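Pulled from Swiss-Prot:
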- LYS27 to Ala: Reduced inhibition of KCNQ4 (MUTAGEN)
- LYS28 to Ala: No effect on inhibition of KCNQ4 (MUTAGEN)
- ASP29 to Ala: No effect on inhibition of KCNQ4 (MUTAGEN)
- LYS33 to Ala: Reduced inhibition of KCNQ4 (MUTAGEN)
- ARG35 to Lys: No effect on inhibition of KCNQ4 (MUTAGEN)
- ARG35 to Ala: Severely reduced inhibition of KCNQ4 (IC(50)=104.7 uM) (MUTAGEN)
- LYS36 to Ala: Severaly reduced inhibition of KCNQ4 (IC(50)=117.5 uM) (MUTAGEN)
Amino acid sequence: MEKKIIFLVFLVALLALPGFISTEVIKKDTPYKKRKFPYKSECLKACATSFTGGDESRIQEGKPGFFKCTCYFTTG
């Protein structure tokens, strides 16, 4: 019984591994002209509309800069 549980845990981990490897995080800048230093929430919305068609769940992080936002998002 214990060997079956260990085997199932190993199998699930093995099946989940390609999903972690296949996602690529991309870093791109997008201009933000409404504010000199935008809020983080404004950067997340700007990144989502610029690169993912409004899908905020694919945005990892949005870092504010001087009239820009640095966006980290996943493909797929």
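Each residue, glycine too, has its Cβ placed from N, Cα and C.
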Cβ-Cβ distance under 8 Å to LYS33 (mutagenesis position), same chain, at least six residues away: PHE67
Rounded Cα-Cα span from LYS36 (mutagenesis position) to ASP29 (mutagenesis position), Å: 15
Cβ neighbours of LYS36 (mutagenesis position) where a neighbour is any other Cβ within 10 Å: 10
Rounded Cα-Cα span from ARG35 (mutagenesis position) to LYS27 (mutagenesis position), Å: 21
Residues that sit under 8 angstroms from ARG35 (mutagenesis position) by C-beta distance, when 6+ apart in the chain: GLU42
